[in-house]
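Right, one structure below, let's go through it.
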Amino acid sequence: MRRERQRMMSFEDKDKDDLDNSNSNNSSEMTDTAMMPPLKRLLITGSSDDLAQGSSGKKKMTMATRSPSSSPDLATNDSGTRVQPLPEYNFTKFCYRHNPDIQFSPTHTACYKQDLKRTQEINANIAKLPLQEQSDIHHIISKYSNSNDKIRKLILDGILSTSCFPQLSYISSLVTHMIKIDFISILPQELSLKILSYLDCQSLCNATRVCRKWQKLADDDRVWYHMCEQHIDRKCPNCGWGLPLLHMKRARIQQNSTGSSSNADIQTQTTRPWKVIYRERFKVESNWRKGHCRIQEFKGHMDGVLTLQFNYRLLFTGSYDSTIGIWDLFTGKLIRRLSGHSDGVKTLYFDDRKLITGSLDKTIRVWNYITGECISTYRGHSDSVLSVDSYQKVIVSGSADKTVKVWHVESRTCYTLRGHTEWVNCVKLHPKSFSCFSCSDDTTIRMWDIRTNSCLKVFRGHVGQVQKIIPLTIKDVENLATDNTSDGSSPQDDPTMTDGADESDTPSNEQETVLDENIPYPTHLLSCGLDNTIKLWDVKTGKCIRTQFGHVEGVWDIAADNFRIISGSHDGSIKVWDLQSGKCMHTFNGRRLQRETQHTQTQSLGDKVAPIACVCIGDSECFSGDEFGCVKMYKFDLND
């Protein structure tokens, strides 16, 4: 036994000499001895604690592990075994897999325990071998461990070249697990956050389930701020999702906080984590896509509802019964009814200060809707006022008298734009470009310059009366679906325009006008008509680039935001369309038309449904009004 111990000790000294020679010959190259983990260094030991008794009664050699030591000189452990000094713990002397700072970190404890268990299994298997084979294995491992990178690669090449398929398969199964690197945890935080910012929402949520370190990084506010910036009020080009602004809900929360909470509560409401903001909007968008909503009805008008608009707390409706209803969206109750028009209220517009209504009685009224007082009345149209729009001190109106009027409130002047040959059903201002759009029963759409009161373009393509138009500025034009063959035509000259009789009448210039590129005109125009279609137009060229079919009867009204189009039809249905693709996402059927008899019983008129006369859209809701006087709210924010 003494002879055996001396032989082993001389063998260990020889390994140390080989290591010293290797270090001196490769001083410019970092040795892999320093790359070995202190806890996984394979040592040859002969102590009673590390040697096991075999069935033959002889001592067996084992692979032992030891704890880190900070002593710079050769030391002796409790069993008398000589050990080598350990390098400092840093990334310049350790690779990722053998770095103690990583091994002992909380996020890698489980991985370290698995490796330690694996080492113990190897020790146990070696201990079962004869003493000579144990010595040979330890010599091979020691030689490999003390070699530099170049020698290690040569040894591996030789081993792999002499290995058969069973051994190669075994190596492959081990390496697949061992080469995995948790780069997120070891990189600087800024780089880790940058990498995570490229993930989509689903992948980012999955990342929080990996470990605590990943959860902390994936939940960082900076990552979710980037997600919100990519998706809110725009469509992400990578995943195709866009999230609503929910500005009306935010205004509603601030309004409630101002009335019932302290400044600290308001501050709490306005400083929510970006992940919470994203989650809230993601749920709303998901409900829009799946068609999940809660329906609420507003009943109070005695006749059909012709127009409606809303803000974060109030709903305004105009009806054939010549009244304007103001509803509380929280309670669903009618809080005020404005009377003054002598005929049906066909159109309305409101802002924070005033309410403007147009009626079949040929007048336009301006109201203080808070007090219910009529501030002023505008008379000038010779037939029913069908549409009004306003911006600051300018009001535009369209009428059944075939004209568009521009009212300048401050200068108290009115200009009449002539060109349509039938009723003007809708007018829309675009303040940034000082332009106005109008559509008519003559199947045309006209674009006007309200500074010069001249007609810039005429859009032709509908084969039925055009009922509604919406100017749009679409940024993501590349992903906008268009028809390969458009039946629309370029703007054409119209010889039917005549001068007005009064001095303020302004004849339109029908000569085709090239739009000034320096003026921010809307990029597209959306329209609907009684030809059962919805059309999308390119404002610059004046051509129809897409036609959407789906309704079986005329489309009376449309509304749109950055993601969706809502349409209401005479067939009694409300359809939700994707703005970019033009595909119909959902169809909501209107209520069946019923009338009460004198005995308070309801009599159904067969399968007939109430035609939808008007619609409007918000971030998390849309509204419809039908010809039986019922208003419906489709609420997609189910948490409210």
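From the backbone N, Cα and C atoms, a Cβ is placed for every residue, glycine too.
Nothing has been swapped: the model has the original residues at all the noted spots.
So that you can see what the record holds, here are the features copied from Swiss-Prot:
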type    : residues      : note
DOMAIN  : 181-227       : domain 'F-box'
MUTAGEN : Leu187 to Asp : Strongly reduces nuclear localization; inhibits interaction with SKP1/CBF3D
MUTAGEN : Glu190 to Ala : Strongly reduces nuclear localization; inhibits interaction with SKP1/CBF3D
MUTAGEN : Leu386 to Asp : Inactivates MET30 and prevents MET4 interaction; when associated with A-425 and A-467
MUTAGEN : Asn425 to Ala : Inactivates MET30 and prevents MET4 interaction; when associated with D-530 or D-386 and A-467
MUTAGEN : Gln467 to Ala : Inactivates MET30 and prevents MET4 interaction; when associated with D-386 and A-425
MUTAGEN : Leu530 to Asp : Inactivates MET30 and prevents MET4 interaction; when associated with A-425
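Each of the mutagenesis positions Leu187, Leu386, Leu530 was scored by the number of other CB atoms within 10 A of its CB, and the lowest score belongs to Leu187. Note on proximity: among Leu187, Asn425, Gln467, Leu530, the mutagenesis positions of the record, the Cα nearest Leu386 (mutagenesis position) is that of Asn425.
Of the recorded residues, Gln467 (mutagenesis position) and Asn425 (mutagenesis position) place their C-alpha atoms 6 Å from one another. Across the domain 'F-box' (181-227), DSSP classifies residues as 33 helix, 0 strand, 14 coil. In this structure, the C-alpha atom of Leu187 (mutagenesis position) lies 62 angstrom from that of Leu530 (mutagenesis position). The two recorded residues Asn425 (mutagenesis position) and Leu530 (mutagenesis position) have their Cα atoms spaced 12 Å from each other. Residue environment of Gln467 (mutagenesis position) contains 23 other Cβ atoms, counted within 10 Å of its Cβ in all protein chains. For Asn425 (mutagenesis position), the count of additional Cβ atoms within 10 Å of its Cβ stands at 25 [all protein chains shown]. Neighbour count (other Cβ atoms within 10 Å of the Cβ, all protein chains): 9 for Glu190 (mutagenesis position).
Between the CA atoms of Leu530 (mutagenesis position) and Glu190 (mutagenesis position) there is a gap of 57 Å, rounded to the nearest whole number.
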